[in-house]
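As recorded in Swiss-Prot, the features of this protein are as follows:
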type    : residues                       : note
BINDING : Lys185, Ser227, Tyr233, Tyr282 : N-(acyl)-sphingosylphosphocholine binding site
MUTAGEN : Trp20 to Ala                   : Loss of ability to bind sphingomyelin, and to induce hemolysis
MUTAGEN : Lys21 to Ala                   : Decrease in ability to bind sphingomyelin and to lyse cells
MUTAGEN : Tyr24 to Ala                   : In double Tyr mutant; almost complete loss of ability to bind sphingomyelin and to lyse cells; when associated with A-26
MUTAGEN : Tyr26 to Ala                   : In double Tyr mutant; almost complete loss of ability to bind sphingomyelin and to lyse cells; when associated with A-24
MUTAGEN : Val88 to Cys                   : In double Cys mutant; complete loss of ability to form pores when Cys are disulfide-linked; when associated with C-131
MUTAGEN : Gln117 to Ala                  : Decrease in ability to bind sphingomyelin and to lyse cells
MUTAGEN : Glu128 to Ala                  : Decrease in ability to bind sphingomyelin and to lyse cells
MUTAGEN : Tyr131 to Cys                  : In double Cys mutant; complete loss of ability to form pores when Cys are disulfide-linked; when associated with C-88
MUTAGEN : Trp187 to Ala                  : Loss of ability to bind sphingomyelin, and induces hemolysis only at high concentration
MUTAGEN : Trp206 to Ala                  : Does not affect binding, and has little loss of hemolytic activity
MUTAGEN : Trp245 to Ala                  : Loss of ability to bind sphingomyelin, and to induce hemolysis
MUTAGEN : Trp291 to Ala                  : Loss of ability to bind sphingomyelin, and to induce hemolysis
Amino acid sequence: MSAKAAEGYEQIEVDVVAVWKEGYVYENRGSTSVDQKITITKGMKNVNSETRTVTATHSIGSTISTGDAFEIGSVEVSYSHSHEESQVSMTETEVYESKVIEHTITIPPTSKFTRWQLNADVGGADIEYMYLIDEVTPIGGTQSIPQVITSRAKIIVGRQIILGKTEIRIKHAERKEYMTVVSRKSWPAATLGHSKLFKFVLYEDWGGFRIKTLNTMYSGYEYAYSSDQGGIYFDQGTDNPKQRWAINKSLPLRHGDVVTFMNKYFTRSGLCYDDGPATNVYCLDKREDKWILEVVG
């Protein structure tokens, strides 16, 4: 497991899609051999040079949803060809290096050359030429097509946030400051600060999500709600409908997710930064700032 896994991330193994397909085909119908120069790119297409993070364009089982961010640790595929079973794998370096390979092959007369390429799809990340098999057959002859048996990938994702249990920090995506709790008007209230000591737990019930502080200075006053003026305070009990929030991401939530919180009572108002007289976390009309969820520990 990478060092990154200790910082709120974990490595998990998932089933992925892998297929063999014709990467290059040439029929030499002449009476002499023919040389052909072939150029291939092995590894991931469209690699971001600044980060190895991939954004899923489709789900991976129940683990990764569309839009989730992850990194690829390795890919492993077992396959059968010519009545034999084999296994091939790509390391993290091989996946991301996008290596260009050039070489020349010689095709005998009256023969068909087929290059079978093994491609893998990991949440929309297209990994080409994991492996290749070159086959020469008579033109019109029977080919031995390789078949995938199993295909798995190790991916690095944010640790899952278990509702009602996992302690998190909530960070303003633009300002890079954390939600903290201070006393205002003899109530615990939310404001931004640089301290990482303030922890929260997310809950979900019939009315939406609730945000519980673990750092209230008034016993029992712990669920974030929007006042009529838009200030964010922490309330007793769970009956107040202004405590309910909608999160713009499907479950499961994970470390590093960037989300918005829209109030379920003031339905057009979202959790946001605003430079108020004493605190600066508000729920305001037609506002929905982005917040980063960070797993604690």
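Every residue, even glycine, has its Cβ placed from backbone N, Cα and C.
Every residue here is the original one, so none of the noted swaps is modelled.
The model shown is predicted, which means the values in this text are computed figures rather than measured ones.
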Task: Write down the Cα-Cα distance for Val88 (mutagenesis position) and Tyr131 (mutagenesis position), rounded and given in Å.
output: 7
Message: I need the most crowded of these recorded positions: Tyr26, Tyr131, Tyr233, Trp291. Count other C-beta atoms within 10 angstroms of each C-beta and give me the top one.
response: Trp291
Query: If you measure every Cα to Cα distance among Lys185, Ser227, Tyr233, Tyr282, the residues said to bind N-(acyl)-sphingosylphosphocholine, what is the biggest one in Å?
result: 15
Query: What other residues of the same chain, not counting Lys185, Ser227, Tyr233, Tyr282, have a CB atom within 8 A of the CB centroid of the N-(acyl)-sphingosylphosphocholine site?
result: Arg184, Trp187, Ala189, Ser226, Gln229, Gly230, Gly231, Ile232, Thr279
- prompt: Can you name the residues of this chain that are 6 or more positions from Gln117 (mutagenesis position) yet have a C-beta less than 8 Å from its C-beta?
  reply: Trp20, Lys21, Glu22, Gly23, Tyr24, Ile40, Glu128, Tyr129, Tyr131, Leu132
Query: For the mutagenesis positions Trp20, Tyr24, Trp206, which one has its C-beta crowded by the most other C-beta atoms within 10 angstroms?
result: Trp20
Query: Which of the three DSSP states, helix, strand or coil, fits Trp291 (mutagenesis position)?
result: strand
Task: Pop the Cα-Cα gap between Tyr282 (N-(acyl)-sphingosylphosphocholine binding site) and Val88 (mutagenesis position) into the table, whole Å please.
output: 53
Message: Measuring Cα to Cα, how many Å separate Trp245 (mutagenesis position) from Ser227 (N-(acyl)-sphingosylphosphocholine binding site)?
response: 13
Message: Can you tell me which of the mutagenesis positions Tyr26, Trp187, Trp206, Trp291 is spatially closest to Tyr233 (N-(acyl)-sphingosylphosphocholine binding site)? Compare CA atoms only.
response: Trp187
Query: Within 10 Å of the Cβ of Lys185 (N-(acyl)-sphingosylphosphocholine binding site), how many other Cβ atoms can be counted across all chains shown?
result: 9
